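Listed in Swiss-Prot:
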- SER113 to Ala: No loss of activity (MUTAGEN)
- SER144 to Cys: No effect (MUTAGEN)
- SER144 to Ala or Thr: Complete loss of activity (MUTAGEN)
- SER394 to Ala: No loss of activity (MUTAGEN)
- SER419 to Ala: No loss of activity (MUTAGEN)
Amino acid sequence: MTELTLKPGTLTLAQLRAIHAAPVRLQLDASAAPAIDASVACVEQIIAEDRTAYGINTGFGLLASTRIASHDLENLQRSLVLSHAAGIGAPLDDDLVRLIMVLKINSLSRGFSGIRRKVIDALIALVNAEVYPHIPLKGSVGASGDLAPLAHMSLVLLGEGKARYKGQWLSATEALAVAGLEPLTLAAKEGLALLNGTQASTAYALRGLFYAEDLYAAAIACGGLSVEAVLGSRSPFDARIHEARGQRGQIDTAACFRDLLGDSSEVSLSHKNCDKVQDPYSLRCQPQVMGACLTQLRQAAEVLGIEANAVSDNPLVFAAEGDVISGGNFHAEPVAMAADNLALAIAEIGSLSERRISLMMDKHMSQLPPFLVENGGVNSGFMIAQVTAAALASENKALSHPHSVDSLPTSANQEDHVSMAPAAGKRLWEMAENTRGVLAIEWLGACQGLDLRKGLKTSAKLEKARQALRSEVAHYDRDRFFAPDIEKAVELLAKGSLTGLLPAGVLPSL
């Protein structure tokens, strides 16, 4: 298990990817304690002085003007968690719940939330014990924070709801016992601090980012294999072309292709003096299209990296001045827009890959047997696999519609503009699955095309990509049940089998 000493506000994208990928043992850096304690003392002073402060001794949302008596403050926090745990849908996977919890711990530990170390330590204990609260997929509009998902996360601390441990559902009290805990009684402000925030939205989008990075890497490898399979040119990847334009994503993408393709190969030397002048756009313009996608990934990663370390609670406690100020950091618009841009990139990666698959099907364009199989007519080869790729790419065009432009007023129009960031983030997973399927078919097709080049080898790195597939999926000498081969290629891509072929430093979290 990975061990991480958390210094609040300093999580890196690489650490976030690791937290999403596998269980982690957290320890809070000792430097966090003074700020946490000071914020709690500030809240306690406000109560002692009988000052009115939103979320501490008032109602919530449209009920913010309702003053709550001091003897009801603990009940207020418990009622808040119970009433807001109103999500619906399938439970989130452990990897997502873990990421949400670590993001919440990171935010609360910065010392602007007025929540005791005891509560933060309880969340840490759950993470370390691999006890993951039941959080339904749906129920948040991304403002005022991810209230329903985070309420479900918080239920377990109160001894309510349920949690998963080693694949089994336990009651909250059983789950707490596994982590060596007992149910907590929340103090003033603590329920609101737990519920307010963009941690679910951010986790949803971060998963989409990690998937998109792996898809980008796979698309570069598959695109390089396709260049070789159809006897394409290396000239479009010449650094001078891309430096002349100046787009950094394009420049770096072209460099990735040069690294994978090398200066030459047996395949490229076999058509060195051919009379073909230019390749189709799906081959020639890969640096331009994939470079634009890389730029979107990097920009989204920057936004999400900031949000992962943000304080998105409301109100915020500024202990040094003794102030508690209401604002709107819970509004997840930055996350929604980042997710929307990731959707564009994921859709385009799949769209370009589908065009290369189609190119390989056409004997006039590819100089390969129709549908990549010999004895055509008796054999249909990749004919319907390409149709599947087209269906997946088409689905993604609809799914890529932006969510951040949508809004529905909630809480009796008090919360009259919302981000829809959770929906923006979670559709990325389906889109990634679709694009992974398209790339799997291209990978199968490009390797088949290279096989048909009668023993010619491509570059050393692309041969690794080829053999990674061929170690699991055999060449097609005749038609066979196709779906299992696509499933195996998808499985390999989901494991990141091609991600390691990219040079270090290209992708934000790798």
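The backbone N, Cα and C atoms fix where each Cβ goes, and this holds for glycine too.
In this structure the noted substitutions are not present, so the sites keep their original residues.
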Fewest other Cβ within 10 angstroms of its own Cβ, chosen from the mutagenesis positions SER113, SER144, SER419:
SER144
Give me the CA-CA distance between SER394 (mutagenesis position) and SER144 (mutagenesis position), in Å, as a whole number.
34
Count the other Cβ atoms sitting within 10 Å of the Cβ of SER394 (mutagenesis position), across every protein chain shown.
15
